[in-house]
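Here it is, the structure, as structure tokens.
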Amino acid sequence: MTARPPESCVLAKDRPEEPVVPVVSPGPLVPVADFGPLDRLRGWIVTGLITLLATVTRFLNLGSLTDAGTPIFDEKHYAPQAWQVLNNHGVEDNPGYGLVVHPPVGKQLIAIGEAIFGYNGFGWRFTGALLGVVLVALVVRIVRRISRSTLVGAIAGVLLICDGVSFVTARTALLDGFLTFFVVAAFGALIVDRDQVRERMHIALLAGRSAATVWGPRVGVRWWRFGAGVLLGLACATKWSGVYFVLFFGAMALAFDVAARRQYQVQRPWLGTVRRDVLPSGYALGLIPFAVYLATYAPWFASETAIDRHAVGQAVGRNSVVPLPDAVRSLWHYTAKAFHFHAGLTNSAGNYHPWESKPWTWPMSLRPVLYAIDQQDVAGCGAQSCVKAEMLVGTPAMWWLAVPVLAYAGWRMFVRRDWRYAVVLVGYCAGWLPWFADIDRQMYFFYAATMAPFLVMGISLVLGDILYHPGQGSERRTLGLIVVCCYVALVVTNFAWLYPVLTGLPISQQTWNLEIWLPSWR
């Protein structure tokens, strides 16, 4: 949407008998100054209320399901490793496995909770639950900024609170919750950077500096993009799948720059992006994440007894043009061992798990993961036979809409050129599509934890379109509000129904059977 700046009027007469007609001199079109929502106080109040609700749901009975005091599912790896980090000067000795297969940040964060509350269920889950609460606040702020609506942002927060995947992930000491937090935070930083760059370009256009060169103006230091690089580095230092988001978000950031220069009348927007933005973007979203990743290994570098600390790689750096220090070569060797472990974790090599799944089942949560189940001597359900189980499963009222929501988002992106849906698709696909590159690999549905916030964002944008359809009358507006309220109520009800199997509450065998909606959930 554009508007013409006021210009001086000239008077013209084509014929002596015609009246004088004012003619406006053509001037450059100035994009509307829209750089984010304006209801700041109300926005923060709503964010605070939603965050308070998220705090209750994430921390209520957080340490209850611990399988007689021991970690559940893959907590059995990360809770002890975090305890080692806490008591071994920041590094793992890992005597049970002899191999560390993930970078250190997630375990360092788990160790914070264990340091405060001890080696128990609440302790090793505390930091993940805390960041799960902050994740809800981030999604509220991100969707509010993308949609320019505090109401739509609030809806997104409620939906994320009621998402089974995000809920269980925040309440278990697995690495995927930390990965999700960092990538969503980086995504939010890039969205703010997008608006900030447009604001600076707007000022430059009004000042007449946009046409000074064919490349357009410089936009100064972009601290939000720098912060995104730091967060992406922490994501990679949690799980290597953070690299996928570095690539997808890097491309998204450059697309933002090209679009901004085109929108603000730069003569050569592509050339301007190459000239002005590619190198700074590569520094912020390439070099900075790598530097942060290395920095997280500081305790490993400082240790004399860490795994492979002095096991220099066989061929790494020996004949290289730039000789590498032995410590770096040892880290390469250490990393290569972890990589070979993951590369060999395939079905063809005989690695199977009863709850593994493939990525084509993830969008609709067709094959969840059973984290824990106890059917022996369970009491407290009021029936003769009780079950206590915790399952990672997406709330069907949202996840079963994934395919139509993705299709609609694709239509909005390619046909309507709607950047809001485009960025949501970028985030969703970064957490999903790369896993198709190696279908033989053993995979689990909890890898889809990073997809959940972007699914919620997409659904929220659709609900926002229903609420704020251009040109709608009062009846149409009322109908849209009713539809949105009914849908949100359906999601909340669905979440409440699944709550026992998301938290491990005792339920009867009959109720357990009713909770299992699909054969593939067994």
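Just so you know, the numbers here start at 1 and follow the chain as drawn.
Glycine residues also receive a Cβ, built from the backbone N, Cα and C atoms like all the rest.
What you see is the original sequence, not a version with the noted changes.
Below are the features I grabbed from Swiss-Prot:
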| type | residues | note |
| --- | --- | --- |
| MUTAGEN | ASP74 to Ala | Loss of protein mannosyltransferase activity |
| MUTAGEN | GLU75 to Ala | Loss of protein mannosyltransferase activity |
| MUTAGEN | LEU366 to Ala | Decreases FasC(His) mannosylation when expressed in M.smegmatis |
| MUTAGEN | TYR444 to Ala | Almost loss of FasC(His) mannosylation when expressed in M.smegmatis |
Please tell me which one of the mutagenesis positions listed here (ASP74, GLU75, TYR444) sits closest to LEU366 (mutagenesis position), measuring Cα to Cα?
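Going through ASP74, GLU75, TYR444 one by one, the closest to LEU366 (mutagenesis position) is TYR444.
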Given the mutagenesis positions ASP74, GLU75, and counting only Cβ atoms in the protein chains shown, which has the most within 10 Å of its Cβ?
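When each Cβ's neighbours within 10 Å are tallied, GLU75 tops the list.
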Please report the Cα separation of ASP74 (mutagenesis position) and TYR444 (mutagenesis position) in Å, rounded to an integer.
11
What are the non-local neighbours of TYR444 (mutagenesis position), defined as same-chain residues 6+ apart in sequence with CB under 8 A from its CB?
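Listed in sequence order: HIS353, TRP355, GLU356, SER357, VAL369.
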Tally every other Cβ atom lying within 10 Å of the Cβ atom of LEU366 (mutagenesis position).
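So the number of other Cβ atoms within 10 Å of LEU366 (mutagenesis position) is 19.
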